[in-house]
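According to Swiss-Prot, the protein has these features:
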VARIANT   Asn14 to Ser  In strain: 129/Ola, BALB/c and FVB/NJ
DOMAIN    67-123  domain 'EF-hand 1'
BINDING   Asp175, Asn177, Asp179, Cys181, Glu186  Ca(2+) 1 binding site
MUTAGEN   Glu186 to Gln  Abolishes calcium-binding
DOMAIN    210-245  domain 'EF-hand 4'
BINDING   Asp223, Asn225, Asp227, Glu234  Ca(2+) 2 binding site
MUTAGEN   Glu234 to Gln  Abolishes calcium-binding
Amino acid sequence: MQRTKEAVKASDGNLLGDPGRIPLSKRESIKWQRPRFTRQALMRCCLIKWILSSAAPQGSDSSDSELELSTVRHQPEGLDQLQAQTKFTKKELQSLYRGFKNECPTGLVDEDTFKLIYSQFFPQGDATTYAHFLFNAFDADGNGAIHFEDFVVGLSILLRGTVHEKLKWAFNLYDINKDGCITKEEMLAIMKSIYDMMGRHTYPILREDAPLEHVERFFQKMDRNQDGVVTIDEFLETCQKDENIMNSMQLFENVI
């Protein structure tokens, strides 16, 4: 039964409430399902917390409604266009932008700022390396800065995207050098960075070789032709057929 509880917790990413409240008769049959993203779930996201903590009180500021700010160096796209590109409502986009411009008046987030955000939310470990990888995943055009558009499009996929969209985004995160495939070295670097960020005071205590074991299991399932790399097709096909992998993918939502 302990294994079942852990599986439920992994599958919902702590977004569906306390698994202990699920009737015993139903726990064994629980399958992975798309999380229901409630307000509480959104508030568990580090980047959402960072932005909303800086958001000014709601008001009639017309600059928010049109996503305009004369002092910024980078002007974001219009509200209607961003709403069409994402799955956020106008009010959600306004709140996100309000916090974004308060924290980043230039309209851009650089990598040092991004690392600082994660160091604040994960003080028990070293979030520097993971923040670096995540920054590169959000920085869609690779120019060394995250625009508001990059920010909300990425969050929209992670929080409200389809399974296919989330998996493609995760593949891009793992594919560090962006050559279209994932190597064991790339996967190991990502896994080590996550373990480093979570710190040594996790429960249960993780062995030092845990990241390597995770990678080896990953490649045994993913690398269908045994050529030492995982392609996007192998990644998508295997993930969507393997419940355990899909469960583990949901854990990303706790460290975004």
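Numbering starts at 1 and runs along the chain as it is shown here.
Cβ from N, Cα, C; glycine included.
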Original post:
What are the DSSP helix/strand/coil residue counts across the domain 'EF-hand 4' (210-245)?
Top reply: 26 helix, 3 strand, 7 coil
**OP:** Kindly report the helix/strand/coil residue split of the domain 'EF-hand 1' (67-123) according to DSSP, in that order.
**Re:** 32 helix, 3 strand, 22 coil
Original post:
Out of Asp175, Asn177, Cys181, Glu186, Glu234, the recorded positions in the record, which is closest to Asn225 (Ca(2+) 2 binding site) when you go by Cα distance?
Top reply: Glu234
**OP:** Six or more residues out from either end of the domain 'EF-hand 4' (210-245), which same-chain residues have a Cβ under 8 Å from its Cβ atoms?
**Re:** 31-32, 163-164, 167-168, 171, 180-184, 187-188, 191-192, 194-195
Subject >> Under 8 Å by Cβ from Glu186 (mutagenesis position), counting only residues of that chain that are 6 or more apart >> reply: Tyr174, Asp175, Ile176, Asn177
Original post:
Name the residues of the same chain, 6+ apart in sequence, whose Cβ is under 8 Å from the Cβ of Asp223 (Ca(2+) 2 binding site)?
Top reply: Val229, Val230, Glu234
**OP:** Let me know how many other Cβ atoms fall within 10 Å of the Cβ of Asn177 (Ca(2+) 1 binding site).
**Re:** 11
Subject >> Spatial neighbours, same chain, of Asp227 (Ca(2+) 2 binding site) - Cβ under 8 Å, 6+ residues apart >> reply: none
Subject >> Cβ-Cβ distance under 8 Å to Asp179 (Ca(2+) 1 binding site), same chain, at least six residues away >> reply: none
Subject >> In the chain carrying Cys181 (Ca(2+) 1 binding site), residues 6 or more apart in sequence that have Cβ under 8 angstroms from it >> reply: Asp175, Val229, Val230, Thr231, Ile232
Original post:
What average pLDDT is reported by the model for the domain 'EF-hand 1' (67-123)?
Top reply: 81
